[in-house]
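Marked as domain 'HTH lysR-type' by Swiss-Prot on the basis of sequence analysis: 6-63. Quoting Swiss-Prot on the natural variant D46 to E: In strain: PAC174. Here Swiss-Prot notes a natural variant, K55 to R, with the remark: In strain: PAC174. Here the residue is the original one, while Swiss-Prot reports the natural variant Q115 to R with the comment In strain: PAC174.
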Amino acid sequence: MSRDLPSLNALRAFEAAARLHSISLAAEELHVTHGAVSRQVRLLEDDLGVALFGKDGRGVKLTDSGVRLRDACGDAFERLRGVCAELRRQTAEAPFVLGVPGSLLARWFIPRLDQLNRALPDLRLQLSTSEGEFDPRRPGLDAMLWFAEPPWPADMQVFELAPERMGPVVSPRLAQETGLAQAPAARLLQEPLLHTASRPQAWPAWAASQGLAAEALRYGQGFEHLYYLLEAAVAGLGVAIAPEPLVRDDLAAGRLAAPWGFIETDARLALWVPARLHDPRAGRLAQWLREQLAG
């Protein structure tokens, strides 16, 4: 123990007993036993080498040394309470800056943003796009949404939200015109497949899951971002592949179809938070995201 400052637990126990003029009331306030408070006070007296309490007929009585320490502790704890309250207010009032890949932001997050604002009104969410740039440690970010595979780095608090599910999607019109709606997965080896540079392994991984040779795939039009890839699929330009959340609303609205379903990959959609931030809003956001993704 440092000789400069006694145990903070002991000081806290003493301050409560001195302020309330009662060991029992101090124990009740601190949610510990009478004996625990008494032991902490004795440890403090031993450490300081002075008696802090005496006895009178009605309970504990402060000695002169006890009065001095009570006043010092009262001032110190009051200042601490004030600073902590101010820090909590700053956290509550500051926006929570969340990095989201642009495609996920446009196709899944923004359509649910009003629900989020109503569910977590204290979040004060500020969104930042991060297409193609995975850097959860970027200055100014409080958290980032991203698909990635474990293990997770030690300096990040990672909230796993949902497994990544990938699958081919096509416009219903094109599926009917070409017979793709009822075709087996192997039929896609005959189609020029829409693809994106941001997900170069998506088609090969899907082909392997279907027992198909990746080298037999035929690639058609390429796009820089998933968002444009999916717009092309909606327009009937070919078959695309994407994570399920990005096409969930399109499937529900009939703009896209997924005749071959979705496969689960090794990746997870996760909320990445630098461990040093300790912002409780991250946990509340993660829980809301889990519920939405599971729906």
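Cβ from N, Cα, C; glycine included.
If you look for the noted substitutions, you won't find them, since the model keeps the original residues.
Other C-beta atoms found within 10 angstroms of the C-beta of D46 (variant position) number 11, with every protein chain shown included. Sequence-distant contacts (6 or more apart, same chain, Cβ under 8 Å) of K55 (variant position) comprise K61. Taking CA atoms as the reference points, D46 (variant position) and Q115 (variant position) are 58 Å apart.
Counting every protein chain shown, the Cβ of Q115 (variant position) has 11 other Cβ atoms within 10 Å. Confidence annotation: the domain 'HTH lysR-type' (6-63) carries a mean pLDDT of 89 in the model. Using DSSP to sort the residues of the domain 'HTH lysR-type' (6-63) gives these counts of helix, strand and coil: 36 helix, 8 strand, 14 coil.
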